[in-house]
Amino acid sequence: MLLLPRCPVIGRIVRSKFRSGLIRNHSPVIFTVSKLSTQRPLLFNSAVNLWNQAQKDITHKKSVEQFSSAPKVKTQVKKTSKAPTLSELKILKDLFRYIWPKGNNKVRIRVLIALGLLISAKILNVQVPFFFKQTIDSMNIAWDDPTVALPAAIGLTILCYGVARFGSVLFGELRNAVFAKVAQNAIRTVSLQTFQHLMKLDLGWHLSRQTGGLTRAMDRGTKGISQVLTAMVFHIIPISFEISVVCGILTYQFGASFAAITFSTMLLYSIFTIKTTAWRTHFRRDANKADNKAASVALDSLINFEAVKYFNNEKYLADKYNGSLMNYRDSQIKVSQSLAFLNSGQNLIFTTALTAMMYMGCTGVIGGNLTVGDLVLINQLVFQLSVPLNFLGSVYRDLKQSLIDMETLFKLRKNEVKIKNAERPLMLPENVPYDITFENVTFGYHPDRKILKNASFTIPAGWKTAIVGSSGSGKSTILKLVFRFYDPESGRILINGRDIKEYDIDALRKVIGVVPQDTPLFNDTIWENVKFGRIDATDEEVITVVEKAQLAPLIKKLPQGFDTIVGERGLMISGGEKQRLAIARVLLKNARIMFFDEATSALDTHTEQALLRTIRDNFTSGSRTSVYIAHRLRTIADADKIIVLDNGRVREEGKHLELLAMPGSLYRELWTIQEDLDHLENELKDQQEL
């Protein structure tokens, strides 16, 4: 429904657009006549909506007609194959490179010292039951026998018992202390390399991932490295060594029967543990997926807090978050239940073996083949074996879980870096303006939807060039391609006559400055956000660019000045202040190519004009190549060159007056609509004054 007011200007504009077929399929809009002064924002915004709809209809008319007349093609949905998993041995092999790094003798010496302390601790630990046996046997004699050993000898045996036990603990703790630096360095190196690899991946990869799940996976992966190293160095290797020594002692001291029971127990215990843990693994994977999903929902909701409040969707997101938590709860219940089954089975196997060995030992004592000290030795050795056996089960479970967590982390490192340097990259010439040329460039974010279609144009060096067109015509895509966030599917992009793929990526991006529509800010101080433009800038340079960007008045009003925290994504400051901060940041970078990606589209007219004056004062023509991506044509009317995009192709090129004089010009149609809206706004101002 569209109610026309008595205002002749409004009626004339709207009726003319209906007659020309420029406005259709519009959303219901209501213009009110009474209380015009209080309804001006509603009226003007409604008019802007009409213009946006008209603009879309003009620029997409041909493509819609072509689509409606084109034969329909059936699309086939490809089944996604299951992502290959990294083998556990491959993960351990990759991790070993950080424990035994090439050329780092200091780390290797630490590993060897830790290994020596480990062996010493276990040898002393095995000696403890022997000293205990000797003490028991020396007490089980007739004290009136003149051949009885002196009490001092017994005391020495007890002293050796204590020294062996304390020495075992001491060497074990020293091993932990020596190896701690090796483990932490490995964790730091893997985490840093993973972070650096992720920063090399293309923008498309990052946009297709949920940040919450990604950060949670990295956090679990780094913790998994610590757990794997702890399991391997502090448990698996010591346990294996101790079990081998104990089995050898039992075989040598008490015969093949004890050895057979020990071997059978170890074999059955290991098989049961491995099989059951493998069965439990998919429960842990399901729990991790649910945990990632819950973290992503929570993070997205908190980041988009304002949007949640705008649409009153707290309950919807709470239900969504609760659903993820319910899935995580169900998976964790299965993990706990399967853990109880595993623990019960392990204890049953060990208790059965211990009972059998104690029965055989008691039979030997009754038959006179073994002493009471031997029985105590068997009991101590078996119980001493039970400790590493119990650890073996729990450690193996933790090891499997950690390997699952590490699998995701290491798979992140396997993602291919698509945007790479040439074998011998070139450096860009310094202190000269750059021209940019697109030669038959075709690109799309999805294979079935091309954004740029065989686009060719030139942005002359030192000129102020504007790129205009409807939403989705490819304006911002041009920036992403020049910056090499993506590479074109076909065609070439040249800077000063050379393909940008020949240039060093860091050098290329160093000469390009960007003032985006939505300024990305860190949850840090104003000072740090400005200095992010060039980390090595001096304090004087930062203050200078802040003054040039007219950000100084704001900073003087703030109680904490430069130390004011801007909040998450800069939510604590206004849109105009964010844009001024972005300009200050780019001024500090001092780039030779400047992109303004609809930098003022979200601002009011007063703030927009102030920012445009700031931009004109600091980015004069001739000194830099500047590219303005804009919807509001008045902001770029003074451009040296205007490129009009339509459905991914270059529709028109020229200066403002040339394009207005061109018959059937799309630019002229868009300009006329905007001028009518501006005239409408002026009429409304006049009526308000009356």
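Glycine residues also receive a Cβ, built from the backbone N, Cα and C atoms like all the rest.
Where a substitution is noted, the model still shows the residue that was there originally.
Worth saying up front: this structure is predicted, and the values here are computed from it rather than measured.
Classification of Arg284 (glutathione binding site) by DSSP places it within a helix. Marked as glutathione binding site by Swiss-Prot: Arg280, Thr281, His282, Phe283, Arg284, Asn343, Ser344, Gly345, Gln346, Gly393.
Summarising the annotation, Swiss-Prot assigns ATP binding site to Tyr445, Gly469, Ser470, Ser471, Gly472, Ser473, Gly474, Lys475, Ser476, Thr477, Ile478, Leu479, Lys480. For Lys480 (ATP binding site), applying a Cβ distance below 8 Å and a minimum sequence separation of six or more within one chain yields Leu203, Tyr486. According to its DSSP assignment, Lys480 (ATP binding site) is helical.
For 111-401, the entry in Swiss-Prot reads domain 'ABC transmembrane type-1'.
Sequence annotations record features per position, and here Swiss-Prot assigns domain 'ABC transporter' to 436-672 based on sequence analysis.
Among the mutagenesis experiments that Swiss-Prot reports, Arg216 to Gln is described with the note: Decreases ATP hydrolysis. Decreases transporter activity. Under the three-state DSSP scheme, Arg216 (mutagenesis position) falls in the helix class. Counting Cβ atoms from all protein chains shown, Arg216 (mutagenesis position) has 21 others lying within 10 Å of its own Cβ.
Around Lys475 (mutagenesis position), a 10 Å sphere centred on its CB holds 23 further CB atoms from the protein chains shown. Under its mutagenesis entries, Swiss-Prot includes Lys475 to Met with the note: Loss of function; significant decrease in ATP-binding; no homodimerization.
Record note (Swiss-Prot), mutagenesis Glu598 to Ala: Loss of function; slight decrease in ATP-binding. The unchanged residue is displayed. In sequence order, Lys475, Ser476, Gln517, Ile629, Ala630, His631 are the residues near Glu598 (mutagenesis position), counting only same-chain partners six or more apart with C-beta under 8 A.
Ranking the recorded positions Arg216, Ser470, Gly472, Gly474, Ile478 by the distance of their Cα atoms from the Cα of His282 (glutathione binding site) places Arg216 first. A straight line from the CA of Gln346 (glutathione binding site) to the CA of Gly474 (ATP binding site) spans 64 Å. The least crowded of the binding-site residues Arg280, His282, Arg284, judged by other CB atoms within 10 A of its own CB, is His282.
There are 16 other CB atoms within 10 A of the CB of Gly472 (ATP binding site), with all protein chains counted. For Arg216 (mutagenesis position), the nearest neighbour among the listed binding-site residues (Ser344, Tyr445, Ser470, Gly474, Ile478), judged by C-alpha distance, is Tyr445. For Gly472 (ATP binding site), the spatially nearest entry among the binding-site residues Arg280, Arg284, Ser344 is Arg284, judged by CA separation. In terms of C-alpha distance, the listed binding-site residues Arg280, Arg284, Ser344 place Arg284 closest to Tyr445 (ATP binding site).
Looking at Ser470 (ATP binding site) and Ser344 (glutathione binding site), their Cα atoms lie 68 Å from each other. Largest Cα-to-Cα span within the ATP-binding set Tyr445, Gly469, Ser470, Ser471, Gly472, Ser473, Gly474, Lys475, Ser476, Thr477, Ile478, Leu479, Lys480: 18 Å.
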